[in-house]
Amino acid sequence: MAASDDSSHYFTEFTLSEIVDMENLYKELGDQSLHKDFCQTVASTFSCSVNRNGKSSITWKQVQIWFQEKLKHQSQPKSKTLPSPPLQIHDLSNPSSYASNASNATFVGNSTFVQTRKGKASDLADLAFEAKSARDYAWYDVSSFLTYRVLRTGELEVRVRFSGFDNRHDEWVNVKTSVRERSIPVEPSECGRVNVGDLLLCFQEREDQALYCDGHVLNIKRGIHDHARCNCVFLVRYELDNTEESLGLERICRRPEE
């Protein structure tokens, strides 16, 4: 019997964070990522990571094969048929790796999410990511990554559990477009770091819902204040519905610096 060309067994050796790292490396380096020396460095870095405690080490060959498969998928012409089922699903549940945080959201009725405002930056130690829900296109803190799958199109999806919600509200989300490092609440002493044109995560309060949505800064009315209280006003336009609103510092979070 001919050997299967399904390469999913190579992908299942990696954790989600390792795949995200390799996605970014491939985006920067392209086919240069196939070089043996580079793959050895990546494999050594992954194997020495604390996230690999209790897991087998990664070999440079596994890393190289991952990049080869990525390059192959990128080179293939787009098919006109519907995408095939996912290549694999891998269990990432690990209580020691992903710490749950106190509830920052509640579920109301059958379909309405209601979020509370984020805390201080010092509260972010255990929650590193946020994900965008397909239900309302709002961003929620991620409590844990449960499984992931690599589609035949090469896209990576992960199943997330949102902080403050149970497994009934778990979702598959696209890693590239709907998962990112958690936004950071802006302290009064940091308001000068927010500029016109910046992308912010904004707390949008409406009569029927309260959501965290992306918005761009259109204008800033800066006031004189001390490090303990900020009276600046930020005019933002929400990406969700293209409406504009003036917000105080307590209703905005900045994106981490790259």
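Cβ coordinates are placed from backbone N, Cα and C, and glycine is handled just like the others.
Although substitutions are noted, the structure shown does not include any of them.
Record features, source Swiss-Prot:
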- Cys191, His225, Cys230, Cys232: Zn(2+) binding site (BINDING)
- Glu130 to Ala: DNA methylation defects (MUTAGEN)
- Tyr140 to Ala: Loss of interaction with H3K9 and DNA methylation defects (MUTAGEN)
- Asp141 to Ala: Strong DNA methylation defects (MUTAGEN)
- Phe162 to Ala: Loss of interaction with H3K9 and strong DNA methylation defects, when associated with A-165 (MUTAGEN)
- Phe165 to Ala: Loss of interaction with H3K9 and strong DNA methylation defects, when associated with A-162 (MUTAGEN)
- Cys191 to Ala: Decreased stability of the protein (MUTAGEN)
- Tyr212 to Ala: DNA methylation defects (MUTAGEN)
- His225 to Ala: Decreased stability of the protein. Decreased stability of the protein; when associated with A-232 (MUTAGEN)
- Cys232 to Ala: Decreased stability of the protein; when associated with A-225 (MUTAGEN)
Residues within 8 Å of the Cys191, His225, Cys230, Cys232 Cβ centre (excluding the Zn(2+) site residues themselves): Pro188, Arg222, Gly223, Arg229, Asn231, Leu249
Nonlocal neighbours by CB distance (under 8 Å) for Cys230 (Zn(2+) binding site), same chain, sequence gap 6 or more: Pro188, Cys191, Gly223, Gly248, Leu249
Length of the line joining the Cα atoms of Asp141 (mutagenesis position) and Tyr212 (mutagenesis position), in Å: 10
Alpha-carbon spacing, Glu130 (mutagenesis position) to Tyr140 (mutagenesis position), which is rounded to whole Å: 5
Neighbouring mutagenesis positions, C-alpha within 10 angstroms of Tyr212 (mutagenesis position) - of Tyr140, Phe165, His225, Cys232: Tyr140
Cβ neighbour count (within 10 Å, all chains shown) around Tyr140 (mutagenesis position): 25
Closest of Tyr140, His225, Cys232 to Phe165 (mutagenesis position), Cα positions, mutagenesis positions only: Tyr140
DSSP state at Tyr140 (mutagenesis position), helix/strand/coil: strand
